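Engineer: Taken from Swiss-Prot, the feature domain 'bZIP' applies to 151-214, supported by sequence analysis. S160 to D appears in Swiss-Prot as a published mutagenesis result, with the remark: Reduced DNA-binding to C-box motif. In Swiss-Prot, a mutagenesis experiment is listed as S160 to A, annotated with the note Normal DNA-binding. Quoted from Swiss-Prot, the note attached to the mutagenesis of S164 to D states: Impaired DNA-binding to C-box motif. A mutagenesis experiment is reported in Swiss-Prot for this position, S168 to A, and the note states: Normal DNA-binding. Swiss-Prot gives this note for the published mutagenesis S168 to D: Impaired DNA-binding to C-box motif.
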Amino acid sequence: MEKVFSDEEISGNHHWSVNGMTSLNRSASEWAFNRFIQESSAAADDGESTTACGVSVSSPPNVPVDSEEYRAFLKSKLNLACAAVAMKRGTFIKPQDTSGRSDNGGANESEQASLASSKATPMMSSAITSGSELSGDEEEADGETNMNPTNVKRVKRMLSNRESARRSRRRKQAHLSELETQVSQLRVENSKLMKGLTDVTQTFNDASVENRVLKANIETLRAKVKMAEETVKRLTGFNPMFHNMPQIVSTVSLPSETSNSPDTTSSQVTTPEIISSGNKGKALIGCKMNRTASMRRVESLEHLQKRIRSVGDQ
């Protein structure tokens, strides 16, 4: 509820009389206050129908005679009037009304004065009731209806830019999530490959150690073979490859004797035949001796290998 106060009502000429103030001269602030009240009342008459605000005017007390107290009283009245005008104009004045009133010089002065008073007294802005405030939807609707085509295009362009930026952010987020999953998979594969590499290197190290051990064993076996050969030479005094030669000769001579025994028992064999058979037996023995030389070597080698194996087992 708003009510426009006239200068007579606020100054108190209509409702009360100032005791002993007729003789006082009015200062510049009083004249400015009266001028502001006149301009605000003229602007209120030109505007729309107004409703009374919640400010109730009570019968003012007697105005003090002291000039300083009188100035303080006028200042409080001025603050009340400025608050009422600010509430009215902040609620009902549209941009069209302000553009229409900009042509009037007096209206501009009153608006500037009201703005200055509202800036000087920010505590009066809290007196605006919630019923006088417009909701966000109503303000947006009024803004859309009052916007010109260029503003509409600019708003549409801004909305399209925001939507494209939102889509690009979503695409980037999806791409980053995909890259993170790939990185996690690659890390798992890398860990598996590193584990396999460590296993292979451990196996290689074990194999190399075993190879060195086997080579050392081979060298020791060769040294043992040489020592065994030298020991055999010292004990026998000759090459061990020919120490079984008398046995081989005896085994070779046995078939010749067995082959000659039937010739001696038969009564039909003559002396020249016996001589010729004796010569043939000697030739056979010589051939068998030459043939068995290689056999003796093989047997001696086998015997030596057996002895080396027995020494190695020990």
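Each Cβ is built from the backbone N, Cα and C atoms, and glycine gets one as well.
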Engineer: Provide, as an integer number of angstrom, the distance between the C-alpha atoms of S160 (mutagenesis position) and S168 (mutagenesis position).
Structural biologist: 12
Engineer: Along the domain 'bZIP' (151-214), what average pLDDT does this model show?
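Structural biologist: That region's mean pLDDT is 93.
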Engineer: Measure the Cβ-based neighbour count of S168 (mutagenesis position), defined as the other Cβ atoms within 10 Å of its Cβ.
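Structural biologist: For S168 (mutagenesis position), the count of other Cβ atoms within 10 Å is 10.
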Engineer: Three-state secondary structure of S168 (mutagenesis position) from DSSP?
Structural biologist: helix
Engineer: State the count of C-beta atoms found within 10 angstroms of the C-beta of S164 (mutagenesis position), not counting that atom itself.
Structural biologist: 10
Engineer: Across the domain 'bZIP' (151-214), what are the DSSP residue counts per state (helix, strand, coil)?
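Structural biologist: Breakdown, helix to coil: 64 helix, 0 strand, 0 coil.
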Engineer: Measure the Cβ-based neighbour count of S160 (mutagenesis position), defined as the other Cβ atoms within 10 Å of its Cβ.
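Structural biologist: Its Cβ shell of radius 10 Å holds 10 other Cβ atoms.
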